[in-house]
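Structure, as structure tokens:
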Amino acid sequence: MKFFLLLFTIGFCWAQYSPNTQQGRTSIVHLFEWRWVDIALECERYLAPKGFGGVQVSPPNENVAIYNPFRPWWERYQPVSYKLCTRSGNEDEFRNMVTRCNNVGVRIYVDAVINHMCGNAVSAGTSSTCGSYFNPGSRDFPAVPYSGWDFNDGKCKTGSGDIENYNDATQVRDCRLTGLLDLALEKDYVRSKIAEYMNHLIDIGVAGFRLDASKHMWPGDIKAILDKLHNLNSNWFPAGSKPFIYQEVIDLGGEPIKSSDYFGNGRVTEFKYGAKLGTVIRKWNGEKMSYLKNWGEGWGFVPSDRALVFVDNHDNQRGHGAGGASILTFWDARLYKMAVGFMLAHPYGFTRVMSSYRWPRQFQNGNDVNDWVGPPNNNGVIKEVTINPDTTCGNDWVCEHRWRQIRNMVIFRNVVDGQPFTNWYDNGSNQVAFGRGNRGFIVFNNDDWSFSLTLQTGLPAGTYCDVISGDKINGNCTGIKIYVSDDGKAHFSISNSAEDPFIAIHAESKL
């Protein structure tokens, strides 16, 4: 009996690393700045049937409404209260979305902004998404309520009160991140208010949280908050399920704060992943795809079972956050599809796909002066995500998750889940291939010359549909067909000028 009890407790201890997705669903998508009503529809009409595991939603709590510049995306990272009331929708719409998505097996993960409230320079008043009064100057947030006692002003030792030196781990945690009022997370009252907010979301039915700015919180303070959280709603989750936790920690090396400091609380965002993969696919600094043979921990990344991975995120696709110029985004569509394809085929980490909106980029001295621009809107009201006849999105919503090449690789990852990384091939340059056991195989040509070779796929004999160039529809293939012989070998030809210079086949794409 002791043995069973031990297993029982271990199961609960490890729960925050598990994404709580339905069996066979292995990726989530960040529907950045989408309205709750559009997410609910997308769960039903697209995400569920296409095998997506869940959605990371933008912060659902009340934030400052900023008009200079006009309604920037980053206003949502400046909380005013924990009321569920934003440009994405109100609490009723949020509840409706969570219910409808869970009912079709698609989970909701909340971007939780709990390190801070709004900036200290914001004017007092009711310029907030729900009309709540707040006064940053006097540290007064009556809608929570928080007062001057609940902030770290007294603990911060820098002259400005802001973080001035990232080599000082204490000020990174106890001072203000770019002027944002830093909550005193060691106080039980503050921890309780945050846990109350997160428990409200858990009770509604969310499956987990991205913890924004985790690097700026002490790991022990995060743990104290997590220890107060409810189990997930048993309408949709097994009894005793814990919320999935992934912490935003930017650790590119060279600073005292390490991702590993946070492993006790949950997974961490591995920012090295997209930065390095972008450098490789762009072939910068002499990097080659052949070097990806030991991708993952071999590149100095966090352990696979602690990693939340992505090619780009809402910050670094516009030059914020971490990764710099190497980050690939939808603006670099051809290379981007290859990078996302590689990520979704490779077993390392838990994968998140980005879904963006277009904005008018304007570079001056190498910087995008429009990096602040918020989502498509009419006078500040977020525009509907319209769906075009060809299944792409309108109204300047990019919907990368609907691109055939990306959607089909989300399915590929589901099909090969649990299979080993096998049958690696490289030409010493930028032509590489690998398999996932006997369930899938993928080939890339990122060289400036064509690729034509017979490779061992590890797959059963038969005719397969390449899910990059087309789809398997009613037993037919709209793209390239690949013939695997009895010995598991197949011939692949990929021109370096192909629209998408990669091919992927899997057990479910067999004709």
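Every residue number used here counts from 1 along the chain in the order it is shown.
For all residues, glycine too, the Cβ spot is worked out from N, Cα and C.
Those substitutions? Not in this structure, it's all original residues.
The shown structure was predicted, so the numbers you read here are calculated from the model rather than taken from an experiment.
Around N115 (Ca(2+) binding site), a 10 Å sphere centred on its CB holds 26 further CB atoms from the protein chains shown. DSSP gives N115 (Ca(2+) binding site) a coil state; it is part of no helix or strand. Annotation source Swiss-Prot lists Ca(2+) binding site at N115, R173, D182, H216.
For the mutagenesis result R210 to A or Q, the note given in Swiss-Prot is Abolishes chloride binding; strongly reduces activity. Around R210 (mutagenesis position), a 10 Å sphere centred on its CB holds 26 further CB atoms from the protein chains shown.
Cβ environment of N313 (mutagenesis position): H30, T269, G274, G321, R352, M354 lie under 8 Å away, each six or more residues apart in the same chain. Annotated chloride binding site per Swiss-Prot: R210, N313, R352, in sequence order.
D212 to A or N appears in Swiss-Prot as a published mutagenesis result, with the remark: Abolishes activity. Counting Cβ atoms from all protein chains shown, D212 (mutagenesis position) has 20 others lying within 10 Å of its own Cβ.
Sequence annotations record features per position, and here Swiss-Prot assigns active site, nucleophile to D212. DSSP assigns D212 (mutagenesis position) to coil, not to a helix or a strand.
What Swiss-Prot says about the mutagenesis result for E248 to A or Q is this: Reduces activity. There are 23 other CB atoms within 10 A of the CB of E248 (mutagenesis position), with all protein chains counted.
The active site, proton donor annotation in Swiss-Prot covers E248.
Among the mutagenesis experiments that Swiss-Prot reports, N313 to S is described with the note: Reduces affinity for chloride; reduces activity. Mapped onto three states, the DSSP output places N313 (mutagenesis position) in coil.
Among the mutagenesis entries in Swiss-Prot is D315 to A or N, noted as: Strongly reduces activity.
Listed in Swiss-Prot as a mutagenesis experiment, R352 to A is described as follows: Abolishes chloride binding; has only slight effect on activity.
Here the recorded positions are D182, D315, and the one with the most other Cβ atoms within 10 Å of its Cβ is D182.
Considering only the mutagenesis positions R210, D212, E248, D315, the residue whose Cα is spatially closest to the Cα of N115 (Ca(2+) binding site) is D212. The separation of D182 (Ca(2+) binding site) from D212 (mutagenesis position), Cα to Cα, is 13 Å. In the three-state DSSP assignment, the secondary structure recorded for E248 (mutagenesis position) is coil. Ranked by Cα separation from E248 (mutagenesis position), the recorded positions R173, D182, R210, H216, D315 are led by R210. Same-chain neighbours of the chloride site beyond R210, N313, R352, judged by a C-beta within 8 angstroms of the site's C-beta center, are, in sequence order, I28, H30, Q56, D111, Y246, E248, T269, L308, F310, H314, M354.
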